[in-house]
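So the structure is just underneath, and the comments pick up after that.
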Amino acid sequence: MFIEQMFPFINESVRVHQLPEGGVLEIDYLRDNVSISDFEYLDLNKTAYELCMRMDGQKTAEQILAEQCAVYDESPEDHKDWYYDMLNMLQNKQVIQLGNRASRHTITTSGSNEFPMPLHATFELTHRCNLKCAHCYLESSPEALGTVSIEQFKKTADMLFDNGVLTCEITGGEIFVHPNANEILDYVCKKFKKVAVLTNGTLMRKESLELLKTYKQKIIVGISLDSVNSEVHDSFRGRKGSFAQTCKTIKLLSDHGIFVRVAMSVFEKNMWEIHDMAQKVRDLGAKAFSYNWVDDFGRGRDIVHPTKDAEQHRKFMEYEQHVIDEFKDLIPIIPYERKRAANCGAGWKSIVISPFGEVRPCALFPKEFSLGNIFHDSYESIFNSPLVHKLWQAQAPRFSEHCMKDKCPFSGYCGGCYLKGLNSNKYHRKNICSWAKNEQLEDVVQLI
């Protein structure tokens, strides 16, 4: 039987996450032992989404195409090549099956066509930390308040999963100061398909290590290391001995086959250490290394960015390129064309949840900025709000026709980050820029 006469239907192991413009296929969303390398999302544009939602086993592939084309007054003949290519791809990825006769199959869905719902969530388990880092955007410390209860955490995790979230990140503060850190770690690894664990690496205990080993096929552990010089790292992190303990943890986890990504916060004292840090990371056995300049949020506002000097910036860019060329197997670089999205998705595709239940678009947004409280407010009231719709529709400065780019002294700072665009308007400019005005974000600037 030719594919045209067969009856396509979405597999029961696939969930269609609906968005206002298209959707996402969540493959194997129920299987709890999917490895990081095997788990995947498939983005659907509006047409592909509408076609998939017709695939319930009751119509032939040919009938589905004809119905879809009739909606838009198009000829099936003009679309059949890419359509049947898509069907073959979906079949190869086990998203659909092709039946020989009509039979009704229910399509499992999450999300909404009316408003965006997130696919990824970051949980801040606590704002407490055993360190007091010089650049911390949350201004965490041993004295900081805020720790989510295990009961509230599980309730929230269940709600997020049921509404489409399949990947998550757990962070702090420092997650391992939470009294129920291991129970939470076990819960998220059973619940979600991909889990990132962010830690400073100074509080790793045997029980935590055993859990990470058990779930290593779906875990990425992110650990901060900021210098090859122990004194520089310890001073930056606010505790003597933290460098040695962090290096020990990186090696320990790596030796047990756990994927470790080391992150470096770059500032004036360590900016010429990136090469040596990459080598150090490789020697410790980690699989990935990333670095970012300290952002001017939280305590980071007090740290001066040294590359504001044009000549210094030029020299650093040359140095950086040499490092990337030498360690391209270790430093993940996203091709520019893959960055060309309207925005990063903060606030609608991914969210951050504080220990108090306050929802922020991303970790760098100030603690006072809230889209709503997920412990008390309904899902719809949070994500169907005018603010979330505004963030979903906003073009990041780099990709907005309203950004003056070449004429703006802040274009390099803002780049593809709409938070930095908001931040520059709130703290670095005398007047609201054309990007913020035309993207209708003037009121959001005042919330930062």
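Every residue gets a Cβ built from N, Cα and C, even glycine.
What you are looking at is a predicted structure, and each value in this text was computed from that prediction instead of being measured.
For Gln91 (variant position), the number of other Cβ atoms no farther than 10 Å from its own Cβ, over all displayed protein chains, is 16. Quoted from Swiss-Prot, the note on natural variant Gln91 to Leu is: In strain: ATCC 6633.
A natural variant is reported in Swiss-Prot for this position, Ile96 to Val, and the note states: In strain: ATCC 6633. Cβ neighbour count for Ile96 (variant position): 25 (other Cβ atoms within 10 Å of its Cβ, all protein chains included). Look at Ile96 (variant position): DSSP puts it in a strand.
As annotated by Swiss-Prot, domain 'Radical SAM core' applies to 115-329.
For Cys129, Cys133, Cys136, the entry in Swiss-Prot reads [4Fe-4S] cluster 1 binding site, with the evidence type experimental evidence. For Cys136 ([4Fe-4S] cluster 1 binding site), applying a Cβ distance below 8 Å and a minimum sequence separation of six or more within one chain yields Cys129, Gly298, Arg299, Gly300.
In the three-state DSSP assignment, the secondary structure recorded for Thr214 (variant position) is helix. The Cβ of Thr214 (variant position) has 12 neighbouring Cβ atoms from other residues within 10 Å, across all protein chains displayed. Swiss-Prot lists Thr214 to Ala among its natural variants, and the accompanying note reads: In strain: ATCC 6633.
The secondary structure of Cys417 ([4Fe-4S] cluster 2 binding site), as reduced to three states from DSSP, is coil rather than helix or strand. Long-range Cβ neighbours of Cys417 ([4Fe-4S] cluster 2 binding site) (same chain, at least 6 residues apart, Cβ-Cβ under 8 Å): Cys344, Ala396, Pro397. Among the features that Swiss-Prot reports, [4Fe-4S] cluster 2 binding site is placed at Cys408, Cys414, Cys417, with the record citing experimental evidence.
Excluding Cys408, Cys414, Cys417 themselves, the residues of that chain whose CB lies within 8 A of the CB mean position for the [4Fe-4S] cluster 2 site are, in sequence, Pro397, Arg398, Cys403, Phe410, Ser411, Gly412, Tyr413, Gly415, Lys420, Gly421, Ser424, Trp435. Taking a C-beta cut-off of under 8 angstroms and a sequence separation of 6 or more, Cys408 ([4Fe-4S] cluster 2 binding site) has the following same-chain neighbours: Cys414, Cys433. Around the Cβ of Cys133 ([4Fe-4S] cluster 1 binding site), a 10 Å sphere holds 24 further Cβ atoms from the protein chains shown. Cys129 ([4Fe-4S] cluster 1 binding site): 26 other CB atoms within 10 A of its CB, across all protein chains. Thr214 (variant position) sits 31 Å from Cys133 ([4Fe-4S] cluster 1 binding site), taking the CA atoms of both as reference points. Reported as a whole number, the C-alpha separation between Gln91 (variant position) and Cys133 ([4Fe-4S] cluster 1 binding site) equals 50 Å. Those same-chain residues not listed among Cys129, Cys133, Cys136 yet with C-beta within 8 angstroms of the centroid of the [4Fe-4S] cluster 1 site C-beta atoms are Leu131, Lys132, His135, Leu138, Glu139, Ser140, Ser141, Gly173, Glu174, Asn200, Arg237, Gly238, Arg299.
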